[in-house]
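Student: One structure follows; several queries about it will come next.
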Amino acid sequence: MARPKSEDKKQALLEAATQAIAQSGIAASTAVIARNAGVAEGTLFRYFATKDELINTLYLHLKQDLCQSMIMELDRSITDAKMMTRFIWNSYISWGLNHPARHRAIRQLAVSEKLTKETEQRADDMFPELRDLCHRSVLMVFMSDEYRAFGDGLFLALAETTMDFAARDPARAGEYIALGFEAMWRALTREEQ
């Protein structure tokens, strides 16, 4: 009879995968992930049948953490798309600065070709306000299947640059975050907004 799965082991594997992917990208080996979680590699595959399943599960795990962080402070009375987008940008940057390994990992995962359509849909469903806001304000080309990953990559590159400068010079972090937002807004959204 198979032993029941432990939630603690699963969380340890997800945390080890976060660190490994943040450091080495999606090429991080399952052996390293398992070792850093304190389990045998075979144990990893009891929890995740394939590395792709681990990648998709980790993406959803990190996305849920990020979305919970953003939703926690969300003022749902804001109706202006630019103001709402600024709030989400600020929350995203704050989360990334407070959790740099998680941010590096989610960035690697978001632009990988390993995410399934189901995973992308589940991630979109976690924060419907964000999905709706994107449909209202993001250029339609970046909402298309063909260019969505490119648009995500642009957003993430601008966010990463903003985080790098904010972390290097905390006294000017607010200025960098505001300038980063304006650059992102002009690059990815419809001009009529």
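Positions of Cβ are set from backbone N, Cα and C atoms, glycine also.
Feature table excerpt (Swiss-Prot):
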type	residues	note
DOMAIN	7-66	domain 'HTH tetR-type'
MUTAGEN	TYR59 to His	In BN9945; decreases susceptibility to quinolones, and to various antibiotics. Complementation with the wild-type ramR gene increases susceptibility to quinolones, and to various antibiotics
MUTAGEN	MET84 to Ile	In BN18/71; significantly decreases susceptibility to quinolones, and to various antibiotics; when associated with P-18. Complementation with the wild-type ramR gene increases susceptibility to quinolones, and to various antibiotics; when associated with P-18
MUTAGEN	GLU118 to Val	In EV118; significant decrease in expression from the ramA promoter, by comparison with wild-type RamR, in SL1344 strain
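Map the listed features onto the structure and describe their local environment.
Tutor: Within its own chain, TYR59 (mutagenesis position) has ILE106, LEU109, ALA110, LEU115, THR119, ALA123 as residues 6 or more apart in sequence whose C-beta sits under 8 angstroms from its own. Taken residue by residue with DSSP, TYR59 (mutagenesis position) is part of a helix.
In three-state terms derived from DSSP, MET84 (mutagenesis position) belongs to a helical segment. The Cβ of MET84 (mutagenesis position) has ILE78, GLU129, LEU133 as same-chain neighbours under 8 Å, each 6 or more residues away in sequence.
Under a cutoff of 8 A between CB atoms, and with a sequence separation of 6+ in the same chain, the neighbours of GLU118 (mutagenesis position) are ASN56.
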Student: Across the domain 'HTH tetR-type' (7-66), what does the mean pLDDT come to, as a whole number?
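Tutor: Across the domain 'HTH tetR-type' (7-66), the average pLDDT comes out at 96.
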